[in-house]
Amino acid sequence: MVSLVPCGFAQVLCTNPLDIGELRNYKSKQCVDIVGNQGSGNIATHDCDGLSDQQIIMCGDGTIRNEARNYCFTPDGSGNANVMSSPCTLYPEIPSSQRWRLGRKKAFTDNGGIEQVATEIINLASGKCLDVEGSDGTGDIGVYDCQNLDDQYFYIRSRGPELFYGRLRNEKSDLCLDVEGSEGKGNVLMYSCEDNLDQWFRYYENGEIVNAKQGMCLDVEGSDGSGNVGIYRCDDLRDQMWSRPNAYCNGDYCSFLNKESNKCLDVSGDQGTGDVGTWQCDGLPDQRFKWVFDDWEVPTATWNMVGCDQNGKVSQQISNTISFSSTVTAGVAVEVSSTIEKGVIFAKASVSVKVTASLSKAWTNSQSGTTAITYTCDNYDSDEEFTRGCMWQLAIETTEVKSGDLLVWNPQIIKCTRSNTAPGCAPFTKCANEDCTFCTDI
């Protein structure tokens, strides 16, 4: 079994997250959701909606939190009842009822061809599993005796690597794919290209095309992959997945084939203007689109020393800071998020897709504003008590190709080591020893 709890010390904010994303139930494929949208209260499964209360943080202190509010998953009682999103008890230490570990695993391949790994999530106080009330994997979430049933397995969903990010410009009209209205919800049509997030999309290995404004998927009205196209919550269904075969490309302009119907993304009429739907692939320019984006260099990740003590514990105030010569606009924030998700270099090697996805989510979350916190090294990642050593804060650097401007981001992500040599393990991985020279995936 893999432990979710490398350390038991309290974190006001989660400064060493192990994973961030949609936590889905293996049986129903629905998302773990905090009822309402404030991040507090009853926990149940729900259709995935892309909102922050469904962005779950698996924290290195053993707690499970959500991005909408810094609350902990807490069984109502002594670890034997319904689970709530409640204030974390931090002092004198986190109680075992708010700490969790991972149990048995089940690997499977989803509809997009991406391998997922679902695990049991076990409460330390009761030794019972996170469990969905309904045997179909829908309903309220509590804890129950571990029975190795599908509704007791959960996974942070991966879409695979991000392949493209930007606006989609039509070859015929030079107009861009646009979500009608200003909220990034509803019908999709062609419109003059502009720097609004409802025109920016991410394209993933599993075939999903996700709108940057609302985190929803390009979706065909008919479940058979035929009909009008809009954006809708991402359901892990083939009518929301698209391929981009080279046979349907003309230079940088390519057609998108719906995986359910094998029909092409098509603009109504023959001028490349108007509403968007699917139609038989005809090889005409109104069915071809080009990715238009601003380039950033591949980001690099390093650990910077923030304090050492060879005779005791290290305490430092940790802030989230961004250094950039220009304003970090909403457009720049999304570009950087996409750049991070496409790949990060640490110690001259590329980090895993899981690490880049989690870093991208951490970057996006940091844009809403954070407060400085005082953090103390009480334990090493290996769960041994911290007796001496150094604290390290993560730094991410990338350069905008067009302007040459450097952006440096120092998030509230830290590691504590015995050595005064920088940790050898990437963020969102675990140090297997006190000097952090050996690493394990979480």
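A Cβ is built for glycine as well, from the same backbone N, Cα and C atoms used for every other residue.
What Swiss-Prot lists as D-galactose binding site is Asp19, 33-36, Asp49, Val117, 131-134, 144-147, 178-181, 191-194, 219-222, 232-235, 266-269, 279-282, Asp286. In sequence order, Asp239 are the residues near Gly222 (Ca(2+) 4 binding site), counting only same-chain partners six or more apart with C-beta under 8 A.
Non-local neighbourhood of Asp219 (Ca(2+) 4 binding site): Val229, Gly230, Ile231, Tyr232, Asp239, Gln240, each in the same chain, at least six residues away, with C-beta under 8 Å from its C-beta. Annotation source Swiss-Prot lists Ca(2+) 4 binding site at Asp219, Val220, Gly222, Asp239.
Swiss-Prot lists Asp266, Val267, Gly269, Asp286 with the feature Ca(2+) 5 binding site, giving experimental evidence as the kind of evidence. Annotation note: Asp266 (Ca(2+) 5 binding site) sits in a strand segment as assigned by DSSP. On its own chain, Asp266 (Ca(2+) 5 binding site) has Val276, Gly277, Thr278, Trp279, Asp286, Gln287 as residues at least 6 apart in sequence with a Cβ closer than 8 Å to its own Cβ.
Sequence-distant contacts of the domain 'Ricin B-type lectin 3' (261-293), counting only residues of its own chain at least 6 positions beyond either end whose CB sits under 8 Å from a CB of the stretch, comprise 164-177, 187-190, 193, 203, 218, 220-221, 224-229, 239, 242, 248-250, 252-255, 335, 338. According to Swiss-Prot, the feature domain 'Ricin B-type lectin 3' maps to 261-293, an assignment based on sequence analysis.
Quoted from Swiss-Prot for the published mutagenesis Tyr26 to Ala: Weak N-acetylgalactosamine binding. In this structure, Tyr26 (mutagenesis position) belongs to neither helix nor strand by DSSP; it is coil. On its own chain, Tyr26 (mutagenesis position) has Lys106, Phe108, Ala118, Gly137, Asp150, Asp151, Tyr153, Phe154, Tyr155 as residues at least 6 apart in sequence with a Cβ closer than 8 Å to its own Cβ.
Among the sequence features in Swiss-Prot, the mutagenesis site Asp53 to Ala is noted as follows: Loss of N-acetylgalactosamine binding. DSSP assigns Asp53 (mutagenesis position) to a helix in the three-state reduction. The Cβ of Asp53 (mutagenesis position) lies under 8 Å from the Cβ of Asp33, Ile34, Gly36, Asn37, Gln38, Gly39, Asn66, Glu67, Ala68, Arg69, each of these being in the same chain and 6 or more residues away along the sequence.
In sequence order, Phe324, Ser326 make up the list of same-chain residues 6 or more apart from Val332 (mutagenesis position) whose Cβ falls under 8 Å from its Cβ. DSSP assigns Val332 (mutagenesis position) to a helix in the three-state reduction. Quoted from Swiss-Prot, the note on the mutagenesis of Val332 to Ala is: Alterations in oligomer formation and in hemolytic activity; when associated with A-334 and A-336. Alterations in oligomer formation and hemolytic activity; when associated with A-334; A-336; A-351; A-353 and A-355.
One entry in Swiss-Prot concerns the mutagenesis experiment Val336 to Ala. Its note says: Alterations in oligomer formation and in hemolytic activity; when associated with A-332 and A-334. Alterations in oligomer formation and in hemolytic activity; when associated with A-332; A-334; A-351; A-353 and A-355.
Within its own chain, Ile340 (mutagenesis position) has Pro299, Thr356, Leu359, Ser360, Trp363, Ile396, Thr398 as residues 6 or more apart in sequence whose C-beta sits under 8 angstroms from its own. According to Swiss-Prot, the mutagenesis experiment Ile340 to Ala carries the annotation: No effect on oligomerization. No effect on lactose binding.
In Swiss-Prot, a published mutagenesis experiment is listed as Val353 to Leu, annotated Increased antibacterial activity toward Gram-negative bacteria E.coli ATCC 43827 and P.aeruginosa ATCC 27853, and toward Gram-positive bacteria S.aureus IFO 12732 and B.subtilis IFO 3134 including increased permeability of the S.aureus cell membrane; when associated with L-344; L-351 and L-355. A helical conformation is recorded for Val353 (mutagenesis position) in the three-state DSSP classification. Cβ environment of Val353 (mutagenesis position): Ser158, Gly160, Pro161 lie under 8 Å away, each six or more residues apart in the same chain.
Taking a C-beta cut-off of under 8 angstroms and a sequence separation of 6 or more, Val355 (mutagenesis position) has the following same-chain neighbours: Val344, Ala426, Pro427, Phe428, Thr429. According to Swiss-Prot, the experimentally introduced change Val355 to Ala is described as follows: No effect on lactose binding. Alterations in oligomer formation and in hemolytic activity; when associated with A-332; A-334; A-336; A-351 and A-353. Alterations in oligomer formation and in hemolytic activity; when associated with A-351 and A-353.
According to Swiss-Prot, the mutagenesis experiment Val355 to Leu carries the following note: Increased antibacterial activity toward Gram-negative bacteria E.coli ATCC 43827 and P.aeruginosa ATCC 27853, and toward Gram-positive bacteria S.aureus IFO 12732 and B.subtilis IFO 3134 including increased permeability of the S.aureus cell membrane; when associated with L-344; L-351 and L-353.
Here the residue is the original one, while Swiss-Prot reports the published mutagenesis Arg388 to Ala with the comment Strongly decreased hemolytic activity compared to the wild-type protein. No effect on lactose binding. Arg388 (mutagenesis position) falls outside any helix or strand according to DSSP and counts as coil.
Leu407 (mutagenesis position) is surrounded by 22 other CB atoms, counting those within 10 A of its CB over all protein chains shown. DSSP gives Leu407 (mutagenesis position) a strand state. For the mutagenesis experiment Leu407 to Ala, the note given by Swiss-Prot reads: No effect on oligomerization. No effect on lactose binding.
When Cβ atoms from all protein chains are considered, those within 10 Å of Lys430 (mutagenesis position) total 22, not counting its own. In Swiss-Prot, a published mutagenesis experiment is listed as Lys430 to Ala, annotated Markedly increased hemolytic activity compared to the wild-type protein. No effect on lactose binding.
Taking the Cβ of Glu221 (D-galactose binding site) as reference, residues of its chain lying under 8 Å away and at least six apart in sequence are, in sequence order, Gly227, Asn228, Val229, Gly230, Gly277.
Long-range neighbours of Val220 (Ca(2+) 4 binding site) (same chain, six or more residues apart, CB within less than 8 Å of its CB): Ser226, Gly227, Asn228, Val229, Asp239, Gln240, Asn258, Glu260, Ser261, Gly277, Thr278. Val220 (Ca(2+) 4 binding site) falls within a strand when secondary structure is assigned with DSSP. The recorded positions recorded for this entry are Gly269, Val336, Leu407, Lys430, and the Cα of Lys430 lies nearest to that of Gly134 (D-galactose binding site).
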